[in-house]
Each structure stands twice: as C-alpha cells, then as structure tokens.
Amino acid sequence: MASTSRLDALPRVTCPNHPDAILVEDYRAGDMICPECGLVVGDRVIDVGSEWRTFSNDKATKDPSRVGDSQNPLLSDGDLSTMIGKGTGAASFDEFGNSKYQNRRTMSSSDRAMMNAFKEITTMADRINLPRNIVDRTNNLFKQVYEQKSLKGRANDAIASACLYIACRQEGVPRTFKEICAVSRISKKEIGRCFKLILKALETSVDLITTGDFMSRFCSNLCLPKQVQMAATHIARKAVELDLVPGRSPISVAAAAIYMASQASAEKRTQKEIGDIAGVADVTIRQSYRLIYPRAPDLFPTDFKFDTPVDKLPQL
C-alpha cells in the first residue's frame with residue numbers, strides 16, 4: 001500500500017518499506033515501482049508532462065508540436081488546456097489571411113497574475129543561478145500570499161522578490177537584499193517591507209544569517225585562494241565569539257574579515273572590490289574593520305602563512 005506525505009502542499013508517493021527509495025516509473029503500464037523490493041506502490045499513473053506530436057505530412061520531416069502543456073498544481077485548474085498552433089498550409093487561413101483556428105483559452109485573472117509572477121520568479125532565479133527547488137518554494141510562497149490577499153496594494157513583482165529572498169533563506173542558500181534587487185526592478189526598501197509583511201502573514205520564520213552563509217561565495221567571486229577563505233571565516237567567527245562587532249550585520253562583518261585576511265596574504269583585495277561583491281559600502285567595511293583590528297593577532301588561525309605581518313596591516 002502506498003503511503004503519502006505532503007511537502008509544500010504537493011503529494012509524494014513512497015514505498016511503506018523503503019520510504020527513501022526513488023521510485024521507478026513504468027510509463028507503459030502506468031505503475032510506480034520500488035527498486036528495493038519490487039512493490040508496486042502506485043498504478044494507473046497519469047503522465048502530467050507536456051505532450052509532443054508530429055503532424056507533418058512528410059514522414060521524413062520532423063516537426064514535433066506541443067499539444068498539451070505540463071500540469072501546474074499551483075493554478076486552480078492545473079493549467080490543463082488545449083493550445084492550437086499556427087497553421088502553415090493554405091487551408092489554415094481564411095480569405096482575408098487570418099488563421100481559421102485560434103486559441104480560445106479561458107484563464108481566471110488570479111491564475112493569470114500568478115502565471116506572470118511565476119515567470120518573473122524563474123527569470124530572477126536564472127539570473128543568479130538558483131536551482132529549481134528554490135523556484136518551486138518561491139512559487140508556493142507567492143501562491144499562499146496571493147490567495148490570502150494579506151499584501152493587497154503591494155506590487156506582485158515586489159512580493160515575488162521578497163518570496164525569492166525568503167525561499168533562499170529557508171533552503172539554506174541565502175542571498176543578500178542587494179543581490180535580489182540586482183535581478184529585479186524593486187528597491188531594497190520595498191523588498192524589505194514585503195519580507196516582514198510576508199513572514200507575519202504566513203506566520204513563518206527564517207533562520208538567522210551568519211557570516212559563514214556568504215563567505216564561500218564572496219571569496220569565490222573575488223577569486224581568493226582557499227587559505228584566505230579559511231582565514232576570513234575564522235576571523236569572522238572569532239570576532240562574533242569575542243563580541244567585537246555588536247549590532248553589525250553578518251554581511252558587513254564577513255566583508256571586513258575578507259579584507260583583513262586578504263591584506264595579510266599575497267592576494268590583496270581593496271575595500272571597493274570587496275564591497276562590490278558583498279553589496280556593502282566602503283565605509284561600512286571600514287567601520288566593521290576598525291572594530292576587529294585591535295584584536296587582529298587573536299583572530300587569525302594559528303597555521304596562517306602571513307605575507308604581511310599583523311602589525312603592518314592597514315589601520316584605516
């Protein structure tokens with residue numbers, strides 16, 4: 001017997017004996033089979049993917065046409081509809097040159113708004129190379145907010161941007177507000193407002209961000225070697241443990257730690273270079289750096305190879 005569980009409102013069929021096994025789908029028979037024990041845990045399975053057919057009169061010609069889009073469970077009717085493609089023969093047009101067969105697709109205004117938002121979310125995610133699971137979670141968040149009508153008066157693009165920010169936090173791959181701003185047309189201030197309103201409306205939360213959440217990506221974008229990244233991570237963690245940076249954002253602390261580590265190595269980076277990657281101003285980096293500089297000897301890992309001694313580091 002198949003057991004089902006809900007993940008983000010989407011059903012998942014699992015084997016009762018091997019719940020972690022990835023089921024094998026037999027499309028010909030319409031069965032879902034457990035590869036571990038061979039149990040058929042689902043039958044008469046319907047393929048909800050998009051369907052392609054070939055309508056060419058010439059069998060040697062390949063012109064597959066989509067005759068059905070994939071099902072979208074986030075829309076009210078699953079977005080199951082029939083689309084008529086453009087004709088190519090003379091019989092497809094009337095005497096005025098207009099297509100005889102045209103789409104008469106009915107879609108509610110709410111579904112149309114969600115479809116537009118989903119497209120915008122996918123576009124934003126593609127621009128910063130976010131995986132599909134982030135897009136799916138963002139779409140689910142947007143649907144919940146939209147149906148609750150709790151953010152009436154806010155632009156859908158702003159809500160979508162805030163949902164993307166929340167989804168990244170919840171999936172453990174946080175992005176900064178400025179990174180989301182860069183791929184959307186929404187200001188940081190508006191995304192921040194929607195972010196707080198969404199958390200309140202959905203009664204959900206996100207994990208607190210730490211300096212470690214950004215360190216690897218920032219250092220990679222700055223083309224810094226592994227030794228500098230490890231040193232910057234150590235510096236930031238020790239600075240927090242020693243309570244040297246109270247009230248400072250993890251992003252500014254991470255940027256200051258990277259600046260200190262790079263200045264002590266042969267791979268030096270300027271405040272502007274780091275600020276451009278981290279999305280913080282030079283003055284913000286300097287303020288955090290000044291807080292940790294007096295304890296610099298205590299912040300570096302013991303095995304760090306200095307190119308510039310601690311006492312020669314910039315004092316700013």
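Glycine is treated like the rest: Cβ placed from N, Cα and C.
Every position carries its original residue.
Small disclaimer: the values here were computed from a predicted structure and weren't measured.
According to Swiss-Prot, the feature Zn(2+) binding site maps to CYS15, HIS18, CYS34, CYS37. In Swiss-Prot, the entry for mutagenesis TRP52 to Ala states: Partial loss of HIV-1 Vpr binding. The structure shown retains the original residue. The annotation DNA binding site is assigned in Swiss-Prot to ARG53, THR61, LYS152, ARG154, LYS189, LYS196, ARG248, LYS272, ALA281, THR284, ARG286, ARG290 on the grounds of experimental evidence. Among the mutagenesis results in Swiss-Prot, PHE55 to Ala has the note: Partial loss of HIV-1 Vpr binding. The residue drawn here is the original one. Under the heading of mutagenesis, Swiss-Prot lists ARG66 to Ala, Glu or Lys and annotates it as follows: Defects in transcription start site selection. Supports a level of transcription equivalent to wild-type. The mutagenesis experiment GLY153 to Gln is recorded by Swiss-Prot, whose note states: Decreases BREd-dependent pre-initiation complex formation. What Swiss-Prot says about the mutagenesis result for ARG185 to Glu is this: Reduces interaction with SSU72; when associated with E-193 or E-200. Inhibits interaction with VP16; when associated with E-193. Inhibits RNA pol II transcription activation induced by VP16 but does not affect basal transcription; when associated with E-193. Annotation of the published mutagenesis LYS189 to Leu in Swiss-Prot: Reduces interaction with VP16; when associated with L-185; the original residue is retained in the structure shown. The mutagenesis experiment ARG193 to Glu is recorded by Swiss-Prot, whose note states: Inhibits interaction with SSU72; when associated with E-185 or E-189. Inhibits interaction with VP16; when associated with E-185. Inhibits RNA pol II transcription activation induced by VP16 but does not affect basal transcription; when associated with E-185. One mutagenesis experiment named in Swiss-Prot is LYS196 to Leu, and its note says Reduces interaction with VP16; when associated with L-200. Record note (Swiss-Prot), mutagenesis LYS200 to Glu: Reduces interaction with SSU72; when associated with E-185 or E-189. Inhibits interaction with VP16; when associated with E-189. Inhibits RNA pol II transcription activation induced by VP16 but does not affect basal transcription; when associated with E-189. The unchanged residue is displayed. For the published mutagenesis LYS200 to Leu, Swiss-Prot gives the following note: Reduces interaction with VP16; when associated with L-196.
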Per DSSP, three-state class assigned to ARG193 (mutagenesis position): helix
Cβ within 8 Å of the mean position of the Cβ atoms of CYS15, HIS18, CYS34, CYS37: remaining residues of the chain near Zn(2+): PRO16, ASN17, ALA21, LEU23, PRO35, GLU36, GLY38, LEU39, VAL41
Candidate nearest ARG286 (DNA binding site) in space, where candidates are the recorded positions CYS15, CYS37, ARG193, LYS200 and distance is Cα-Cα: ARG193
Candidate nearest CYS15 (Zn(2+) binding site) in space, where candidates are the recorded positions LYS152, ARG185, ARG248, ALA281 and distance is Cα-Cα: LYS152
The one of LYS189, ARG193 whose CB sees the fewest other CB atoms within 10 Å, among these mutagenesis positions: LYS189
HIS18 (Zn(2+) binding site) to LYS189 (mutagenesis position) - Cα separation in whole Å: 47
Cα separation, LYS200 (mutagenesis position) to LYS152 (DNA binding site) (Å, whole number): 14
ARG185 (mutagenesis position) versus binding-site residues CYS34, CYS37, ARG248, ALA281 - nearest by Cα: ALA281
